[in-house]
Each structure stands twice: as C-alpha cells, then as structure tokens.
Amino acid sequence: MSSLSNASHLMEDVQGIRKAQRADGTATVMAIGTAHPPHIFPQDTYADFYFRATNSEHKVELKKKFDRICKKTMIGKRYFNYDEEFLKKYPNITSFDEPSLNDRQDICVPGVPALGAEAAVKAIAEWGRPKSEITHLVFCTSCGVDMPSADFQCAKLLGLRTNVNKYCVYMQGCYAGGTVMRYAKDLAENNRGARVLVVCAELTIIGLRGPNESHLDNAIGNSLFGDGAAALIVGSDPIIGVEKPMFEIVCAKQTVIPNSEDVIHLHMREAGLMFYMSKDSPETISNNVEACLVDVFKSVGMTPPEDWNSLFWIPHPGGRAILDQVEAKLKLRPEKFRATRTVLWDCGNMVSACVLYILDEMRRKSADEGLETYGEGLEWGVLLGFGPGMTVETILLHSLPLM
C-alpha cells in the first residue's frame, strides 16, 4: 500500500472514530435536585439578626439604612449554614476586616461539597439510573478553593466510580449557572452515552462581615445572597421509558460586555471575599442583553422572535433592579419572570445555583398547572447568567412535552 493510500485509510479511521465518539442528539436536562442548609432567616427581621450577630447594634442609623435595603429586595427569606450561636465562635468573621480567611476556609471546604452532594443525591434519585452510570462531574462554587478540589470531595461523598471525568469551576460568580450548562452540553454531545452530573453549591459565609459606613457594597451583598445547592443530570439521546427529558440545551454562548470590568467585582482577601457592585449594574446588563439574545438565535440559524414574550424566561436574579430593568428593556409582561421572582423571594440570590433552582421551579409549576411543556407551556426559552466581568451566559432552551 502506498504512503498516500495508507494516509487516506488512516484518515478514514480517525473520522470513523470521531463520529462514533459523538452523540446523535442534543444535550438534554433529565433530572434536577436542590438542597438548602437548615437555618432560615426571614428578610423582614434580618437586619435585627445581622447587627446583633456582628456586634453592631450601636450603629443605629446604618442599621436603619440596611433595613430599608433589605425591605426593597423583594426577598422573603434566605437559608444559611450558620446561626447566631455558630457565629459567636468567630468574632473575626463578624468583624468588618479582621483576618478570617483560614476560618472561612475551614467552614467552606467541607461544607460546599457536602451541600452539593445533598442536591446531587436528589437529582440522581429522580433520574432513576444507578450512580455508576454517571460519566462526568462538573462542580461549581465561588468559595472553599482547595486541593483536592470540591469536585473530588463531592464525588467521594457520593461514591461515584473512580474513573469519573471531573471538572471544577471556581470563582466565576453569578453567571456560572449558565457556564456549567454550557460545559455539560459540550461534554454530553461530544461523548456518546455520557451522563453529566452538574452541581452548583454556594455558602455566603465566605463573604459575610460586619457593616461598615464606608463600604455599603458589602451591606448590599449581605442583603441579597443566600446559601443553596442545585444539581442536574444532562445527557444526549435519552433512553425512552427510563429517562425523562425536559429541556434541550440547543445553544450556549458567553459574552463579555466591553468596558464593564468594574461594574461587579469581588476580591479574596485575608478578611474573606470582598464584594463591589456599581449602581450602574442594572443599566449595564439591560442595555446589552438583547444583543446577546439576538446572537444566540442567529448562531443556530433562527430568526429572533419579534416579541420576546413568546419565550419562557430563566434569568439569574441578580437583584430586583436588574430584573426590573431587563423586563422593561425587552418589553416583557410581568408574568414572564414569575419563576425567577419566586426563587428570589423564597431563597435570595444563591449565586451559581440560582438558575438551576429557577429551572426546577418552572418545570414543577408547569406540571402542577397541567401545561403542555416544562417551559410554561411554551416550546422555546432562554436562560441568562449575569456576573463579574461583566459576563453574560446565554442559553437557548427547547422545552419538551410534559411526561
């Protein structure tokens, strides 16, 4: 055989291998699980708890301001992995800027994978197949950076097989719920038979601190963020009668908004994670979101809808002002953000886990109301993540009929 024909034969072999390795269908969400830590704090009394727990009750005017901030958030309650008795052991954490990173790490490093594993157990149970069939694990968090990392610890807690392909997404912030869905799509579609366990877990104690008159950004963060974890099972070519496909991940794209790096940024210091947010963040997001939407539709050869109300919506609830301005910019009816506002009210902003919670809320409500699809009876929708950078994750979803 000549060298030319031999090379051609090898190329055919490579192409055949490549084709055999890839799935036939689109990546699909097949199961969802969520988990909370045990301590529930009503938002209308959170200022009392926060100023008492941080030994700041003498800051009367600042407390009044913080209470007003809390009551404007449209949050009803939040969950945390700490209570007042727990925080008494850590006066360095409840101060504003005392060195406390070691203690925060000691709490988060075991706590994050443990909470994530709780959500994963629920997702695996709903999926209905043995955990030994999980081929990939994508774990996401913005706290508890360590080695071996949180993906390793979560896999160990779950008893996943030792050759699971693991990925850890650290320190991406609020847009990362979209990031992990983008990763899951690529993994599921490029590995035939893959079943990807996606886990997002967040603990706010990495950035909890006492109030300071000169740093209201952190006060705003303390009024918004809550603890939580969520998990998905994602795979292509679902097994009929065994797996329950809900949402197809048709397209996933990331966009960085130019000249917006200083709008939202966080920095890890000896005193924990410091939070900075410009008052321009709602306007920055709302002015750029439509371009991201148009891009994701055009990238798959679809014409963007003339009326954005024809879609179902899963935007990350960065805060009330962000939702209000995006809703106004896109001329959306108030009910379009119902699932997002429900999760914001029930749980606060849980960073990367939020959009997965909203996906769960939407599919459950759709089933309860007897609608035709998991996406509020609609066929097409979008999931949006917003976070530091400013970075936007735009996910085009196709909702399947309710089973």
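In case you wondered, yes, glycine gets a Cβ from its N, Cα and C as well.
So, quick note: what you're seeing has the original residues, none of the substitutions.
Annotated features in Swiss-Prot:
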- Cys174: active site (ACT_SITE)
- Ser281, Gly318, Gly319, Arg320, Ala321: CoA binding site (BINDING)
- Gly207 to Trp: Turns into an tetraketide synthase (MUTAGEN)
- Gly207 to Met: Turns into an unnatural pentaketide synthase (MUTAGEN)
- Gly207 to Leu or Phe: Turns into a pentaketide synthase that mediates production of the pentaketide 2,7-dihydroxy-5-methylchromone (MUTAGEN)
- Gly207 to Thr: Turns into a hexaketide synthase (MUTAGEN)
- Gly207 to Ala: Turns into a heptaketide synthase (MUTAGEN)
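Taking every protein chain shown into account, Gly207, Gly318, Gly319 are the recorded positions, and of these the Cβ with the most other Cβ atoms within 10 Å belongs to Gly318. Ranking the recorded positions Cys174, Arg320, Ala321 by C-beta neighbours within 10 Å puts Cys174 at the top. The residue listed as 'active site' and Gly318 (CoA binding site) are 7 Å apart (CA-CA, integer value). Residues Ser281, Gly318, Gly319, Arg320, Ala321, recorded as binding CoA, reach a greatest CA to CA spacing of 12 Å. Mapped onto three states, the DSSP output places Cys174 (active site) in helix. In three-state terms derived from DSSP, Ser281 (CoA binding site) belongs to a helical segment. Annotated pair Arg320 (CoA binding site) and Gly207 (mutagenesis position), C-alpha to C-alpha distance, rounded: 21 Å.
Distance noted between the C-alpha atoms of Cys174 (active site) and Gly207 (mutagenesis position) is 14 Å.
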